[in-house]
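Notes for the one structure printed next.
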Amino acid sequence: MSKQQPTQFINPETPGYVGFANLPNQVHRKSVKKGFEFTLMVVGESGLGKSTLINSLFLTDLYPERIIPGAAEKIERTVQIEASTVEIEERGVKLRLTVVDTPGYGDAINCRDCFKTIISYIDEQFERYLHDESGLNRRHIIDNRVHCCFYFISPFGHGLKPLDVAFMKAIHNKVNIVPVIAKADTLTLKERERLKKRILDEIEEHSIKIYHLPDAESDEDEDFKEQTRLLKASIPFSVVGSNQLIEAKGKKVRGRLYPWGVVEVENPEHNDFLKLRTMLITHMQDLQEVTQDLHYENFRSERLKRGGRKVENEDMNKDQILLEKEAELRRMQEMIARMQAQMQMQMQGGDSDSGALGQHV
């Protein structure tokens, strides 16, 4: 019978090397095996090319059966929530992407309450995550919290509309807002830059909190630092979306064909589509971390405070009931004591009368 050889643990050849440097590789393998989850919300008026842009970003068709409503249907139309989930795999890395669309936003004549449905949806996802996180089985929690919101701004105005301001202020403490100027091919380069500056000025004027890209670390390479600088300078992103392949300069590109030429979707000289996609991919982890550490924690703290106040009120009510019961008990004891005293006086009075009557006889 052969003797089994013991497992060999070999000392690293490099002096002073323990092996901790391999830990990131372990995390990477585990993350790749598990896959990634990301939820993107798109909000904006109809006709701004939201669906086309999302399909262009992820090279997929998320809305194959969508029916475009007519003008008459839009008059009384209410905001709906449509969540579409698709599994995307690229070089062995899986991404579970959920895109939350909001058809009907801004379509009705009276848009005063049109964003309440959207806010309720965001809060519901926080509430669901809090419930799952507090449960017994926390191993397979699906994260449907909204990590980023692309807010589409019309290129045909002179800046932000009152509805834009009201909506962004209503959600800026709940989700990461990335402002996007839609249909940038309707603007000249000068008009585009002027509109960007106007929007940024109004965002600052109304104290709207949009998503700010983190600064590049000092140890990052110069190319990444330059990329981060260009991405920051491009906000709000002015984009063009198209799923059509056309021929330009002897090659097939996605773009739009006009009598005066071709607008290429993925040409950074024509629009900010590539910059927007680069921002989303390179900062996807940061968007999730800000959602977890800032927006979700704010919701969780407020939720626990409300729960704490409820418990506190219940305790106060219980204390009040006990005090009232104790006061009622004291009143009854005092009443019984008075009755006993009266009965004792009556008995003493009766005994004295009987004694006087006996002496008289």
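Each residue, glycine too, has its Cβ placed from N, Cα and C.
Residues as originally present; substitutions not included.
Remember, predicted model here, so these are calculated numbers, not experimental data.
Under the three-state DSSP scheme, Gly47 (mutagenesis position) falls in the coil class. Under the heading GTP binding site, Swiss-Prot lists 44-52, Thr78, Gly104, 183-186, Gly241, Arg256, Tyr258.
Summarising the annotation, Swiss-Prot assigns domain 'Septin-type G' to 34-306 and lists sequence analysis as the type of evidence.
What Swiss-Prot notes for the published mutagenesis of Ser46 to Asp is this: Loss of GTP-binding.
Quoting Swiss-Prot on the mutagenesis of Gly47 to Val: Loss of GTP-binding activity. Non-local contacts of Gly47 (mutagenesis position) by the CB criterion (under 8 A, 6+ apart in sequence, same chain) are absent.
Ser51 (mutagenesis position): 21 other CB atoms within 10 A of its CB, across all protein chains. Swiss-Prot gives this note for the published mutagenesis Ser51 to Asn: Loss of GTP-binding activity.
The mutagenesis experiment Thr78 to Gly is recorded by Swiss-Prot, whose note states: Reduces affinity for GTP 20-fold.
DSSP assigns Gln125 (mutagenesis position) to a helical segment in the three-state reduction. Remark: Gln125 (mutagenesis position) has Thr39, Asn144, Arg145, Val146 as non-local neighbours, by Cβ distance under 8 Å and separation of at least 6 in sequence. Here the residue is the original one, while Swiss-Prot reports the published mutagenesis Gln125 to Leu with the comment Loss of GTP-binding activity.
Cα separation, Ser46 (mutagenesis position) to Gly241 (GTP binding site), rounded: 15 Å. Confidence annotation: the domain 'Septin-type G' (34-306) carries a mean pLDDT of 86 in the model. Summarising the environment of Ala184 (GTP binding site), the number of other Cβ atoms within 10 Å of its Cβ, over all protein chains shown, is 23.
For Gly241 (GTP binding site), the number of other Cβ atoms no farther than 10 Å from its own Cβ, over all displayed protein chains, is 23. Gly44 (GTP binding site) is surrounded by 22 other CB atoms, counting those within 10 A of its CB over all protein chains shown.
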